[in-house]
Amino acid sequence: MRVENHSPSLSKLNPPEAGSGDPTAIGRRLSGIRRAPLPHVSAGSDGEAAAAGKIGAFLRKAVAAQSYGLMFANGKLFEATGDALEKRGQYGFSALQRLDGLSRRNLAAVEARLGALDSAERGLKERIMTGAWHFRHQSNAALDDGKTAAIASNHLLARESRSSGGNTFAGDKALLSNHDFVFFGVEFSGRGKQDKPLNHKHSTMDFGANAYVVPDTLPACRHGYLTLTDHFFNRVPGGREAEHQDFVGSFPQMGAETGRWIHEGKYRQNAPIFNYRDMKAAVALHLIEFLRDSKDAAFKAYVFDQAMQSGQALDRVLNSVFQAEFHIPRLMATTDYAKHPLRPMLLKEAVDSVNLPALSGLVSSKGDAVTAMWHAIDKGKDAVAAHLLGNWRFEAGDFASAPPGFYHELNYALSEHGASVYILDQFLSRGWAAVNAPFEHVNSGETMLDNAVKYGNREMAAALIKHGADRNLLSEWNGGKLDALLA
């Protein structure tokens, strides 16, 4: 994925209709906005700095409205709970008002359940609300250039046709439609961004070898929202599922209690969401609610003693009782970040994420390059294949058999569902694959043209015919379908 490194720009800005009187009208007409850190303004130009700050704040708010509009108007959950917005092409600031209303309602719900807090609980709430948080995005992709980190949402990447894959699935999009946000785990310790994160997993998942850490004071965070769990699968992993087994093992009763769904209302998947203003109070009050319900006296004593004094202890508590997830609208672009390698990256991960700098460091022999090419074939990664073709000399014999871990022969892999036509064309052009060679294992006797027809891949079928594929070799199931596919 390439890194965007430019100042905010508008590819299209339609002015509000004359006499509309709607201050949010311009926000609804914004489209094609890209954001990056504003250019540096010298200390002597205070007026310019103030103006630039106001423009940047407005653009962030306008973009955030589109992200929330997409979520609230299209997520089936919000329709079920009566919180949906009307679908439209562009969204005004009412989308942000919807977030604020939900946040207030969810905060009021836990406040009502708790009633008055005692002095120890008030102290704990104050401790959490005054603490400095950091947000952690884990990935295998190359998301920075050493000076600027630019992390885009799934929606933005797809719109610009530069996605290298991700962790947003059809179920997330259908239920929540929150794929125009960048997702982060939360570090509660108060340590600086330059300190290595204390947590390397989120809801039991390892999302990448590198962590990009930003402070909660970042302007891009101000229109974000927080959930106490993974927003889609809003269950806290408990006991043996928890990341920090040494900590959870010290409080077995607490470990048994943490594995739970956190939701408001009758729908189990209705994870409460909180805006930036309310998020710290929400975490504090939900922790107090958990403590009141807990039967683990030792854990409660630890919270009101050790966690009040130690940032690391507080982080262990909050990342065991919750798995908080923070969401920044559309794009997080900043120079105020730190990158932390958490573990060595695997070759497969570098290919899957199209991280060419990391791939170059991992491929030190022709054998490595061949394995990387098989991964590129398997995942349809054109950029990786082009990189390898430009840096290594291959022969047909290099691909005669698949490396360990790959289960399809070359011809089948090159024409499998989702395979890259570019990579197929490169292999056929170089004579590394025989266009009419029958499969020997899966669907024995069929050819690559059968796969192209079976999967309805017109572009692949045309490429195969260009390279001499014999339609007479098509199986009886596919023989009559080729002309219709090519029509």
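From the backbone N, Cα and C atoms, a Cβ is placed for every residue, glycine too.
If you draw a 10 Å sphere around the CB of Glu325 (mutagenesis position), it holds 24 other CB atoms from the protein chains shown. Among the features that Swiss-Prot reports, active site is placed at Glu325, with the record citing experimental evidence.
Residues or ranges marked as NAD(+) binding site in Swiss-Prot: His137, Gln138, Ser139, Leu143, Ala150, Ala152, Asn154, Leu157, Asn167, Phe183, His202, Asp230, Glu325. In the three-state DSSP classification, His137 (NAD(+) binding site) falls within a strand.
Marked as nicotinamide binding site by Swiss-Prot on the basis of experimental evidence: His137, Phe183, Phe184, His202, Phe207, Glu325. All protein chains considered, the CB of His202 (NAD(+) binding site) has 24 other CB atoms within 10 Å.
All protein chains included, Asn154 (NAD(+) binding site) registers 21 other Cβ atoms within 10 Å of its own Cβ. What Swiss-Prot lists as ADP-D-ribose binding site is Ser139, Leu143, Ala152, Asn154, Leu157, Gly166, Asn167, Thr168, Phe183, Phe207, Asp230, and the listing cites experimental evidence.
In the three-state DSSP classification, Leu59 (mutagenesis position) falls within a helix. The mutagenesis experiment Leu59 to Ala is recorded by Swiss-Prot, whose note states: Abolished interaction with host calmodulin.
Looking at Swiss-Prot, the entry for mutagenesis of Phe93 to Ala says: Abolished interaction with host calmodulin; when associated with A-159 and A-330.
Under the heading of mutagenesis, Swiss-Prot lists Asp172 to Glu and annotates it as follows: Abolished deamination step without affecting the arginine ADP-ribosylation step. Summarising the environment of Asp172 (mutagenesis position), the number of other Cβ atoms within 10 Å of its Cβ, over all protein chains shown, is 18.
According to DSSP, Asp172 (mutagenesis position) sits within a helical segment. Among the sequence features in Swiss-Prot, the mutagenesis site Asp172 to Ala is noted as follows: Abolished ADP-riboxanase activity and ability to inhibit host cell caspases.
Listed in Swiss-Prot as a mutagenesis experiment, Phe183 to Ala is described as follows: Does not affect ADP-riboxanase activity. Abolished ADP-riboxanase activity; when associated with A-207. Packing around Phe183 (mutagenesis position) is summarised by its Cβ count: 24 other Cβ atoms lie within 10 angstroms of its Cβ, all protein chains included.
In the shown protein chains, 20 other C-beta atoms lie within 10 A of the C-beta of Phe207 (mutagenesis position). For the mutagenesis result Phe207 to Ala, the note given in Swiss-Prot is Does not affect ADP-riboxanase activity. Abolished ADP-riboxanase activity; when associated with A-183.
Here the residue is the original one, while Swiss-Prot reports the published mutagenesis Asp230 to Ala with the comment Abolished ADP-riboxanase activity and ability to inhibit host cell caspases. The Cβ of Asp230 (mutagenesis position) has 21 other Cβ atoms within 10 Å, all protein chains considered.
Record note (Swiss-Prot), mutagenesis Glu325 to Ala: Abolished ADP-riboxanase activity. The unchanged residue is displayed.
Residue environment of Arg330 (mutagenesis position) contains 25 other Cβ atoms, counted within 10 Å of its Cβ in all protein chains. What Swiss-Prot notes for the published mutagenesis of Arg330 to Ala is this: Abolished interaction with host calmodulin; when associated with A-93 and A-159. Abolished interaction with host calmodulin; when associated with A-159.
Taking Cβ-Cβ distances under 8 Å and a sequence gap of 6 or more within the same chain, the neighbours of His417 (mutagenesis position) are Asn451, Tyr455. For the recorded site, His417 (mutagenesis position), the DSSP three-state label reads coil. In Swiss-Prot, the entry for mutagenesis His417 to Ala states: Abolished interaction with host CASP7; when associated with A-455. Does not affect interaction with host CASP3. The structure shown retains the original residue.
Quoted from Swiss-Prot for the published mutagenesis His441 to Ala: Does not affect interaction with host CASP3. In the three-state DSSP classification, His441 (mutagenesis position) falls within coil.
There are 12 other Cβ atoms within 10 Å of the Cβ belonging to Val442 (mutagenesis position). One mutagenesis experiment catalogued in Swiss-Prot, Val442 to Asp, is accompanied by this note: Abolished interaction with host CASP7.
With respect to their backbone Cα atoms, Asp172 (mutagenesis position) and Phe93 (mutagenesis position) stand 24 Å from each other.
Among the recorded positions listed (His137, Asn154, His441, Val442, Lys454), Asn154 has its Cα nearest to the Cα of Leu59 (mutagenesis position). Every protein chain considered, the tally of other Cβ atoms within 10 Å of the Cβ of Lys454 (mutagenesis position) stands at 17. Counting other Cβ atoms within 10 Å of each Cβ, the lowest count among the recorded positions Leu59, Ala150 belongs to Leu59. Distance from the CA of Ala152 (ADP-D-ribose binding site) to the CA of Phe93 (mutagenesis position) is 21 Å.
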